[in-house]
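Notes to accompany the following structure.
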Amino acid sequence: MSSLDRKKPQNRSKNNYYNICLKEKGSEELTCEEHARIIFDGLYEFVGLLDAHGNVLEVNQVALEGAGITLEEIRGKPFWKARWWQISKKTEATQKRLVETASSGEFVRCDVEILGKSGGREVIAVDFSLLPICNEEGSIVYLLAEGRNITDKKKAEAMLALKNQELEQSVERIRKLDNAKSDFFAKVSHELRTPLSLILGPLEAVMAAEAGRESPYWKQFEVIQRNAMTLLKQVNTLLDLAKMDARQMGLSYRRANLSQLTRTISSNFEGIAQQKSITFDTKLPVQMVAEVDCEKYERIILNLLSNAFKFTPDGGLIRCCLSLSRPNYALVTVSDSGPGIPPALRKEIFERFHQLSQEGQQATRGTGLGLSIVKEFVELHRGTISVSDAPGGGALFQVKLPLNAPEGAYVASNTAPRRDNPQVVDTDEYLLLAPNAENEAEVLPFQSDQPRVLIVEDNPDMRGFIKDCLSSDYQVYVAPDGAKALELMSNMPPDLLITDLMMPVMSGDMLVHQVRKKNELSHIPIMVLSAKSDAELRVKLLSESVQDFLLKPFSAHELRARVSNLVSMKVAGDALRKELSDQGDDIAILTHRLIKSRHRLQQSNIALSASEARWKAVYENSAAGIVLTDPENRILNANPAFQRITGYGEKDLEGLSMEQLTPSDESPQIKQRLANLLQGGGAEYSVERSYLCKNGSTIWANASVSLMPQRVGESPVILQIIDDITEKKQAQENLNQLQQQLVYVSRSATMGEFAAYIAHEINQPLSAIMTNANAGTRWLGNEPSNIPEAKEALARIIRDSDRAAEIIRMVRSFLKRQETVLKPIDLKALVTDTSLILKAPSQNNSVNLDVVADDELPEIWGDGVQIQQLIINLAMNAIEAISQADCETRQLTLSFSGNDTGDALVISVKDTGPGISERQMAQLFNAFYTTKKEGLGMGLAICLTITEVHNGKIWVECPPAGGACFLVSIPARQGSGT
């Protein structure tokens, strides 16, 4: 008997193999053979020994059991004839060739399929190799066969390839949808320019006709004109962005004097500088000739100066300089003495829709597109733009532009025709920020018998509108910002405060906070009027500090009704406080006493009665980690499961605190929860949180924390039970990401189908605007002018403009890509928006649409866009089913109501279509199941996903009269903390 000695070859080539020499056996031959056989048969993978001709000598037990054979059956027989290779004749022939190759001295390795599981009845994939073994003379005497089961690996690779393919297809579809969306908005923006021109043109004609007549509606004409110009500016900006996205924005190069262009734009701001007492310094050379797109260069300078004047306080300094940089480059610098831009935000400010918001100086108007467009125009010129700190404080913007156009570009000469005037600045937009007679706080002589209302609004047009609505019933005085309002309130407290949120100097939410801090003002009711539809902020303000929150736009009738309610409550409260003060008490004191009394009644001690033996068994054998800590969160005891989860031993945990195992960003919340628990302010709680392990890794767990029963004289002991959910959380995050992508793709596809309907819905109000504008022109042109009819026409123009703006807002909101955030849903707005979206497709398919909603609906938390997508998916399925069938009655009914117990919202989508068979109902919500000729079959699966995200249920019923009825139940919000 000989032993094997495996050596590595000195030089390896295609035909090299490991050199294994045979040596004489030692004196302990029997023992060594026994050990070798134990090891050989104990190997988990396939191992076999063949002679030089490929006949079987030895095979380990695992390989034999996998094929369902014995060694005696195959010993001495060709290896390729064994059970493993009997999948097919081709497999047998392939194995024979591999043996012949190895017998010639070449190492063989490949992936093959064999009958190697369940007694040779199941095919598995193995990483197979044949290693030639030679004696000392170099002759091949054995072949060592090895195989490693890689079936799971192959399946995983195939699944990964499939998922990658699906992801690539989804990404490509999203890209196409994004391009379609950009094209759609470009078309909508372009179509809006015509009706806006038809608003402004007739309006200018009316104003020209009424210029010398002292029309009582002149102020309203100016408001309409000013805001229509603002809307036109935003439409033009969106059109520019769409062109840049489509790479259709080009440059019209012209040889021009940059000094003259810069000087012309700068001169438009001199009036604003005088009104705000700002030192406006321009340093320009006499002449600097460059090849640029003049219009885009003027837009660059205009936007930079506009930002500087927005953020520079009264009495500040603004500089605009033009100079040569390195050879063949012009350098434009615009600096101000405003609050500056933090380094962390200097990249973000050039992103689209980003607006800088800093304490004490907030951008109250605009879309956040100005600097984004500046950057785009600069890069089109192959230039650069940067921002840094200005000397002495403030922001310093630097723009570098090449003086020469790219080689081969067409450059117009100075004599080529150009528009008559350079860029004209609409300074009215920036004059609103300057202090003048209208913007200063206005206080009228008060009459003692009328309640006082203070209006805080930075926009003069809106301020004047609110004042006109209320001045007939109340004593109204105004302030342009929160700081001035706080000063006025200290001297003359109002009965009602009406404030905007986004204002310069002091914002509305900061004003509310300051008012509530002052005892003498804390009882004043506050109404917030804002165009910022932030549901989270709205709920926070309503729950903590304000009595009403009204979104812009709003009707004058609704404003008067809400103001009347708040003022009446304030007057009644004042009378009650006065009555109670005569008795030596106050409402606030009584309320405080009631709350404290109720809190004491709710406190109780929870007794735990578990035996020591039972506790010990649970403690030591539980799969969940159990930790006992003192009030300082120091670890007293930790069970084996916790030690295994975190990697700390029993000695490692001695003297450690749970805070040392807590990531720093979670530590404040954990401390607060623990303090509430110890102080009796919170009951037993469960929280999902992370822990730091000994090896530096982080795990996620569900932690349940409670107080142990406490004996008299003993310190409190805290029980913490930790359930490791790291793998579950990672899987859930991956699933959530895929679901978010799928929901967004579905929403984009839905909006793509609605493009024609939305365009139709926008055209209707725009056509009405044009008709009413022409009618108003005729009525005002009559002698005498028909003022009442003109007024009604203007009111209809405003109404239809609001309707077009609402449609655009609704589309932007529906397409906005964002993470799922659960927050209070405005059901009234959801019902209105959904009805508006479905109106056109239902009419186009001759389907009668009815939307029914209860007056009082349960309050639910969720993602409003996803809920709207769910309803639209169900409704469009119903419309399509009715359209494809020959239905005598074509009816679709959407209903919104509470359930019998009032703890859930029930949404019903009922149609009179052909209905659903029992066979179809069993698979209805399965992914990729569809009864249509086209489509992926994902619509109802996405509806199910959205419902489950909101902890709701979805099901379908078949009414006796025919058709189908889909029902969705979403639980109402329970408490204020969920």
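Cβ atoms here come from the backbone N, Cα and C positions, even for glycine.
Here the structure is a predicted model, which means the values were calculated and not measured.
Per Swiss-Prot, mutagenesis PHE46 to Ala is noted as: Decreases affinity for agonists and antagonists. The Cβ neighbour count for PHE46 (mutagenesis position), using a 10 Å radius over every protein chain in view, is 24.
In Swiss-Prot, a mutagenesis experiment is listed as ILE74 to Ala, annotated with the note Decreases affinity for agonists and antagonists. On its own chain, ILE74 (mutagenesis position) has VAL56, VAL59, LYS81, ALA82, ARG83 as residues at least 6 apart in sequence with a Cβ closer than 8 Å to its own Cβ.
Experimental mutagenesis at this site is recorded by Swiss-Prot as PHE79 to Ala, annotated: Does not bind agonists and antagonists. Does not stimulate autophosphorylation and transcription of target genes. Over all protein chains present, the Cβ of PHE79 (mutagenesis position) has 24 other Cβ atoms lying within 10 Å.
Taken from Swiss-Prot, the feature domain 'PAC 1' covers 108-162, and the record attributes it to sequence analysis.
Within the same chain, residues at least 6 positions away in sequence whose Cβ sits under 8 Å from that of ILE114 (mutagenesis position) are ALA67, TRP84, TRP85, ILE87, THR91, VAL123, ILE124, VAL126, PHE128, GLY147. The secondary structure of ILE114 (mutagenesis position), as reduced to three states from DSSP, is extended strand. Swiss-Prot lists ILE114 to Ala among its mutagenesis entries, and the accompanying note reads: Decreases affinity for agonists and antagonists.
Under its mutagenesis entries, Swiss-Prot includes HIS190 to Ala with the note: Strong decrease in TodT phosphorylation.
Sequence annotations record features per position, and here Swiss-Prot assigns domain 'Response regulatory' to 452-567.
According to Swiss-Prot, the mutagenesis experiment ASP500 to Ala carries the following note: Strong decrease in TodT phosphorylation. Neighbours of ASP500 (mutagenesis position), defined as other CB atoms within 10 A of its CB across all chains, total 26.
The domain 'PAS 2' annotation in Swiss-Prot covers 611-681 and rests on sequence analysis.
Positions annotated as domain 'Histidine kinase 2' by Swiss-Prot: 757-974.
Here Swiss-Prot notes a mutagenesis experiment, HIS760 to Ala, with the remark: Lack of TodT phosphorylation.
Cα separation, PHE79 (mutagenesis position) to PHE46 (mutagenesis position), rounded: 13 Å. DSSP assigns ASP500 (mutagenesis position) to coil, not to a helix or a strand. Taken together, the residues in the domain 'Response regulatory' (452-567) have a mean pLDDT of 87 on the 0 to 100 scale. In the three-state DSSP reading, PHE46 (mutagenesis position) counts as strand. DSSP labels the residues of the domain 'PAC 1' (108-162) in these numbers: 12 helix, 33 strand, 10 coil. According to DSSP, the secondary structure content of the domain 'Response regulatory' (452-567) in residues is 53 helix, 23 strand, 40 coil.
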